[in-house]
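One structure is given below, encoded as structure tokens.
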Amino acid sequence: NLVSDIIGSKKHMEKLISIIKKCR
């Protein structure tokens, strides 16, 4: 499903951003 893929990628990006912020 396109919508679920977009939501999933959004959560994935938020997770990556939180990891990057922890490294800084």
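From the backbone N, Cα and C atoms, a Cβ is placed for every residue, glycine too.
For all the noted positions, this structure keeps the original residue and models no substitution.
DSSP classifies Cys23 (mutagenesis position) as helix under the three-state reduction. Cys23 (mutagenesis position) counts 5 other C-beta atoms within 10 Å of its own C-beta, drawing on all protein chains shown. Mutagenesis annotation in Swiss-Prot: Cys23 to Ser, described as Loss of dimerization; the structure shown retains the original residue.
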